[in-house]
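Colleague: Structure incoming, see below.
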Amino acid sequence: MPMSQPAAPPVLTVRYEGSERTFAAGHDVVVGRDLRADVRVAHPLISRAHLLLRFDQGRWVAIDNGSLNGLYLNNRRVPVVDIYDAQRVHIGNPDGPALDFEVGRHRGSAGRPPQTTSIRLPNLSAGAWPTDGPPQTGTLGSGQLQQLPPATTRIPAAPPSGPQPRYPTGGQQLWPPSGPQRAPQIYRPPTAAPPPAGARGGTEAGNLATSMMKILRPGRLTGELPPGAVRIGRANDNDIVIPEVLASRHHATLVPTPGGTEIRDNRSINGTFVNGARVDAALLHDGDVVTIGNIDLVFADGTLARREENLLETRVGGLDVRGVTWTIDGDKTLLDGISLTARPGMLTAVIGPSGAGKSTLARLVAGYTHPTDGTVTFEGHNVHAEYASLRSRIGMVPQDDVVHGQLTVKHALMYAAELRLPPDTTKDDRTQVVARVLEELEMSKHIDTRVDKLSGGQRKRASVALELLTGPSLLILDEPTSGLDPALDRQVMTMLRQLADAGRVVLVVTHSLTYLDVCDQVLLLAPGGKTAFCGPPTQIGPVMGTTNWADIFSTVADDPDAAKARYLARTGPTPPPPPVEQPAELGDPAHTSLFRQFSTIARRQLRLIVSDRGYFVFLALLPFIMGALSMSVPGDVGFGFPNPMGDAPNEPGQILVLLNVGAVFMGTALTIRDLIGERAIFRREQAVGLSTTAYLIAKVCVYTVLAVVQSAIVTVIVLVGKGGPTQGAVALSKPDLELFVDVAVTCVASAMLGLALSAIAKSNEQIMPLLVVAVMSQLVFSGGMIPVTGRVPLDQMSWVTPARWGFAASAATVDLIKLVPGPLTPKDSHWHHTASAWWFDMAMLVALSVIYVGFVRWKIRLKAC
């Protein structure tokens, strides 16, 4: 009789606000506000590691992890709760966030904190894949989760004695637990059976929004790969799986060769970097740092392992600004020997009077400009020498909102996710990332709200959400509270505090001084970029002698050199700045294919037009209005021969003038406000990978279609009301079709002119004057109302306007010279009723369109810093 197998421990399913996670026994489950928690509860009453769930002595228990606001059962605060099926507990207060438990019935995959192990690359001479064995478990370092009693210890009814586990403060990472002397390790949970296909979605263990790195169980090699090759990527069929939003599904391959281990990039979108340089293939040597997305892996002794954030050379993953000086024009110093250290979890405010270089420092730290002296390092990398590999780790939120106001929060973030995430991410992946980002920012309830209907603080959160899509670990904000009232100011600063508490380095440039107490440190700059103070906000009063900011700013502004001297006297002389490394090429931002970007921008542009109801109604009515105006021309012959002695001797010419001016006005009005209206948005998207070419082509195509539709409406109205051309077509088969082409191409060329004017404009206030000048000048240069042929310089100036060639093409189509002979019609060779004249007019319209688009492409190009 076969022996019965012991029953497997029951799994635990945790439900919170509609989300569901399932965990297997054997590992503590962390519930808290921290982004790295297994069950994240984004609530101000919840501690970073609030609650521990553990399977012990045949049952699941919930343990209060020394939280400030406690664990509640039946309205009573308790230290420990025995969990049973269908039980509910509250955390934070008796009416706080509710957790519902289900024990033993869920069949999906089980999430858990990962264990640690190294992956040793197989020896090429072996020629075979190594046999699977039990994963090696890394040792626990001090100050980490090992302080909790082991899982085999019975949980007492009273609060557990001794120190309880907490997430480390500062720069320590939640997992893997590590000590300063331990070799770098790679994360991999124990092998588990794959879940059913239908159960995968609800139990995903990784937090894509914060780019937590977990290496999952090894899979089998597929495809034709050399013996011993190791595949790296986001998909579960890789040997090393990185659930990192910037990693491609099959990102890179490690291949043993006679010369050593080689890493080969699999044409990934965001690239593979070795020691900060992007490579297609490279031989690895001990100590080489391989960067994939936001993850650093170290190659040592034939082993690929994650780089430890707490090693000395990596500066605990923080930001180090050392002796940074920036001088322009040879002798004008904007930043003067600034030094600053910010660890993960720290919120740093940069303040100072106008002209102190606050925004300049932010741009320099973000890598947009490089220092004259000194260095900026982040997570062990020189920002300016290795910028290409760090670009995705740095999120920059400019002062202007970078979210389209006409879109809902969901649509804005989904389009941004399409542009920023690798092309092999599915819609479900992007939806999950967006949902988690909004949850972190407490914006989930506003997901279907139009951005322009949000409050100022909520709009700033939406701008921050765009940056969090790719999981940056350094977030820089320039004047996020500008123009906000005190209540919204507090909301924004509280949000920044929470973002820092999640383990990021947050640097905020601000003029608002009311809520600096939420910051960990304050950097006060004097004019000329000189440091006047750097330290906790509680020390400002004792050090500066007053807490009156007006007096402080006045003092440092009156004598910046003295302010810096007093600072150095307090802190001691700063060490000499390290030598400046040669700035590397910025490299092209990682971007998806042109077609994918084109598709995304085109779909977004259409939604923007339709969502702006007032603008959309105006565009829809405009062709009907212009068509009706054309009907106001007196006479009843249309494009026939008018009576020279009648009331309308130039009826055909007047109809063409109104058609031509209507086409010019429709096209220019269609696009003139487009580029200036989203310039800040485009600049940020361009910096993170949006192709200027794809962006411009998408807009050209969308507006071309709209211009053609508008032209069709106008032309049909005129043809119905006045009749079609009577002299036959000169180039196309039908004169009515040819007249439509005349109007449509003129409208399209005018739309391209509108884009050019929008690229030139400095502000939205300049749009209306530019539109008026453009339309009125082309009314003159068309030649239909005021003769320009042979008149210097009107004739020459008219050659660069669409109206000149649009009117000439339509005049050639209807044979205006024949219909209205004599002094009313100038002898213009471009109006002749011949195919050569018509094709020349069309060619000029197309050429002008290309010139306008080329100018716009040059104007909005990505400029090197």
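The backbone N, Cα and C atoms fix where each Cβ goes, glycine too.
Feature list, courtesy of Swiss-Prot:
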| type | residues | note |
| --- | --- | --- |
| DOMAIN | 29-78 | domain 'FHA 1' |
| MUTAGEN | Arg33 to Ala | Strong decrease in phosphorylation |
| MUTAGEN | Ser47 to Ala | Strong decrease in phosphorylation. Lack of interaction with PknF. Attenuates growth in macrophages |
| MUTAGEN | Asn69 to Ala | Strong decrease in phosphorylation |
| MUTAGEN | Thr152 to Ala | Lack of phosphorylation. Attenuates growth in macrophages and in mice; when associated with A-210 |
| MUTAGEN | Thr210 to Ala | Lack of phosphorylation. Attenuates growth in macrophages and in mice; when associated with A-152 |
| DOMAIN | 230-279 | domain 'FHA 2' |
| MUTAGEN | Arg234 to Ala | Strong decrease in phosphorylation |
| MUTAGEN | Ser248 to Ala | Strong decrease in phosphorylation. Decreases interaction with PknF |
| BINDING | Gly352, Pro353, Ser354, Gly355, Ala356, Gly357, Lys358, Ser359 | ATP binding site |
| MUTAGEN | Glu479 to Gln | Loss of ATPase activity |
| DOMAIN | 596-810 | domain 'ABC transmembrane type-2' |
Colleague: With a radius of 8 angstroms around the mean position of the C-beta atoms of Gly352, Pro353, Ser354, Gly355, Ala356, Gly357, Lys358, Ser359, what other residues of the same chain does the ATP site pick up?
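Modeller: Neighbours found: Thr360, Leu525, Pro527, Gly529.
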Colleague: Neighbour count first, Cβ atoms within 10 Å, every protein chain included; then name which of Pro353, Gly355, Gly357 tops the list of binding-site residues.
Modeller: Gly357
Colleague: To the nearest whole angstrom, what is the C-alpha distance linking Gly352 (ATP binding site) and Glu479 (mutagenesis position)?
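Modeller: About 12 Å separate the Cα atoms of these two residues.
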Colleague: Can you count helix, strand and coil residues in the domain 'FHA 1' (29-78) using DSSP?
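Modeller: Once the DSSP states are binned, the domain 'FHA 1' (29-78) shows 0 helix, 24 strand, 26 coil.
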Colleague: Return the single residue from the recorded positions list (Asn69, Ser248, Ser354, Ser359) that has the minimum number of other CB atoms within 10 Å.
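Modeller: Comparing Cβ neighbour counts within 10 Å for the recorded positions Asn69, Ser248, Ser354, Ser359 gives Ser354.
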Colleague: Whole-number Å only: compute the distance from the Cα of Arg234 (mutagenesis position) to the Cα of Ser359 (ATP binding site).
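Modeller: Taking the Cα atoms only, Arg234 (mutagenesis position) lies 36 Å from Ser359 (ATP binding site).
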Colleague: Find the average pLDDT over the domain 'FHA 2' (230-279) in the predicted model and report it.
Modeller: 84
Colleague: Measure from the CA atom of Glu479 (mutagenesis position) to the CA atom of Gly355 (ATP binding site) and give the result in Å, rounded to a whole number.
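Modeller: A Cα-Cα distance of 14 Å.
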Colleague: So for Arg33 (mutagenesis position), how many other CB atoms are inside 10 Å of its CB?
Modeller: 23
Colleague: Could you measure between Ala356 (ATP binding site) and Ser248 (mutagenesis position) for me? Cα positions, answer in whole angstrom.
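Modeller: On Cα coordinates alone, these residues lie 42 Å apart.
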Colleague: Report the nearest neighbour of Ser248 (mutagenesis position) in space among the binding-site residues Pro353, Ser354, Gly357, Lys358, Ser359, comparing Cα positions.
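Modeller: The smallest Cα gap between Ser248 (mutagenesis position) and any of the binding-site residues is with Ser359.
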Colleague: Could you give the Cα-Cα distance between Ser359 (ATP binding site) and Glu479 (mutagenesis position), in whole Å?
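Modeller: Cα of Ser359 (ATP binding site) to Cα of Glu479 (mutagenesis position) measures 9 Å after rounding.
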